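Below: one structure, written as structure tokens.
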Amino acid sequence: MLSSFPVVLLETMSHYTDEPRFTIEQIDLLQRLRRTGMTKHEILHALETLDRLDQEHSDKFGRRSSYGGSSYGNSTNNVPASSSTATASTQTQHSGMSPSPSNSYDTSPQPCTTNQNGRENNERLSTSNGKMSPTRYHANSMGQRSYSFEASEEDLDVDDKVEELMRRDSSVIKEEIKAFLANRRISQAVVAQVTGISQSRISHWLLQQGSDLSEQKKRAFYRWYQLEKTNPGATLSMRPAPIPIEDPEWRQTPPPVSATSGTFRLRRGSRFTWRKECLAVMESYFNENQYPDEAKREEIANACNAVIQKPGKKLSDLERVTSLKVYNWFANRRKEIKRRANIEAAILESHGIDVQSPGGHSNSDDVDGNDYSEQDDSTSHSDHQDPISLAVEMAAVNHTILALARQGANEIKTEALDDD
């Protein structure tokens, strides 16, 4: 065996000179083999043993094996062939698909005698190489295969149930969910942490107050509901995974949830940027009515879409204006007006000028970032205004007030002199 090792090494080096192309699965398998501590000689010896065992199986059961050659010392394409074969078997275990005919062997169930031969084969490998543990590896591979099948079936079952809930009456489902939360004693705050939807939004939706949840968030909520019903307590330790803002896949169906990853991946909305044409339309409607109803918001959204619509081109979901975005813009606009009014009132009061307080804004003007993911870049930046620019703005208002105060004092003195 040692005498054939230089020949095998030369053949392996010839493969490097030919620059073989390996798949990702093959590279992953090779890296995992190397991390186990096996040397090249041990790997080649194990592959030769597997070839011999496969040949014995094919001779015993009358089945032809296409494992890529009978010996690694006489073939010039043994290393890539063995890697391809290992890859094909791995793909068969994880995906349940039959490998390609060019680099596979028969994966059909063997008779009961195969198990006996398998135990003998494992004993042979164990005695020839102390670092290998074929029995343990075989058990792990079978566990991975069964788990992947169960996870996929469970995920498909959850998706079907979510689609069924989407077709049902929303009010009936809300009552079911409220009863479910009460019976399990699950707080809305915990649900908000898991799903990424704000607690206030969940509360308003369950109480049938305010606007309805978007289709994306409703699917996410129903998915959590189904997972929690199937496996109680499994989702409570999960947290929503962060999603890049530039990811355009938020409008697609949510990705499958992995029970082992510890995260509940939900697609979040991308920040919406208003165009100048739409802002002009929004301002005109805002001057008419600052609190439009749902029908009016739909009218405003259609007007904005008509302005930005190009002939022969359909607006994408990222470009289309919806009633929810209109609601968000109006709420931010009202907040901005009241914020500036509060600043001016505070400055006037600091100079002893009594003014009527503009009052606190209503709860309807509060727009939670988690409630409405499509934010307005033209107005939301005011909530995080730079302190320096705010100080300059306040100083300008202060200067104007002082100028008016001096002008009023001069007029009073002039009137007093005229009376004398």
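The backbone N, Cα and C atoms fix where each Cβ goes, and this holds for glycine too.
Straight from Swiss-Prot, the features:
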- 18-49: domain 'HNF-p1' (DOMAIN)
- 145-241: domain 'POU-specific atypical' (DOMAIN)
- Arg271 to Ala: Abolishes binding to telomeric 5'-TTAGGG-3' motif (MUTAGEN)
- Lys325 to Glu: Abolishes binding to telomeric 5'-TTAGGG-3' motif (MUTAGEN)
- Tyr327 to Ala: Impairs binding to telomeric 5'-TTAGGG-3' motif (MUTAGEN)
- Arg334 to Ala: Impairs binding to telomeric 5'-TTAGGG-3' motif (MUTAGEN)
- Lys335 to Ala: Abolishes binding to telomeric 5'-TTAGGG-3' motif. Confers binding to the non-telomeric 5'-GTGAGT-3' motif (MUTAGEN)
- Lys338 to Ala: Impairs binding to telomeric 5'-TTAGGG-3' motif (MUTAGEN)
- Arg339 to Ala: Abolishes binding to telomeric 5'-TTAGGG-3' motif (MUTAGEN)
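Features as recorded by Swiss-Prot, highlighted on the structure.
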{"residue": "Arg271", "record": "mutagenesis position", "DSSP class": "coil"}
{"residue": "Lys325", "record": "mutagenesis position", "DSSP class": "helix"}
{"residue": "Arg334", "record": "mutagenesis position", "DSSP class": "helix"}
{"residue": "Arg339", "record": "mutagenesis position", "DSSP class": "helix"}
Count the residues of the domain 'HNF-p1' (18-49) that DSSP assigns to helix (H, G, I), to strand (E, B) and to coil, and report the three numbers in that order. 23 helix, 0 strand, 9 coil
Quick check on the mutagenesis positions Arg271, Lys325, Arg339: which one has the highest count of other Cβ atoms within 10 Å of its Cβ? Lys325
What does the structure give for the C-alpha distance between Lys338 (mutagenesis position) and Tyr327 (mutagenesis position)? Integer Å is fine. 17
Here the Cα-Cα span from Tyr327 (mutagenesis position) to Lys335 (mutagenesis position), rounded to a whole number of angstrom, reaches 12
Around Tyr327 (mutagenesis position), how many other CB atoms lie within 10 A of its CB? 20
Here the Cα-Cα span from Lys325 (mutagenesis position) to Arg339 (mutagenesis position), rounded to a whole number of angstrom, reaches 21
Please identify which of Arg334, Lys338 has the densest Cβ environment, defined as other Cβ atoms within 10 Å, among these mutagenesis positions. Arg334
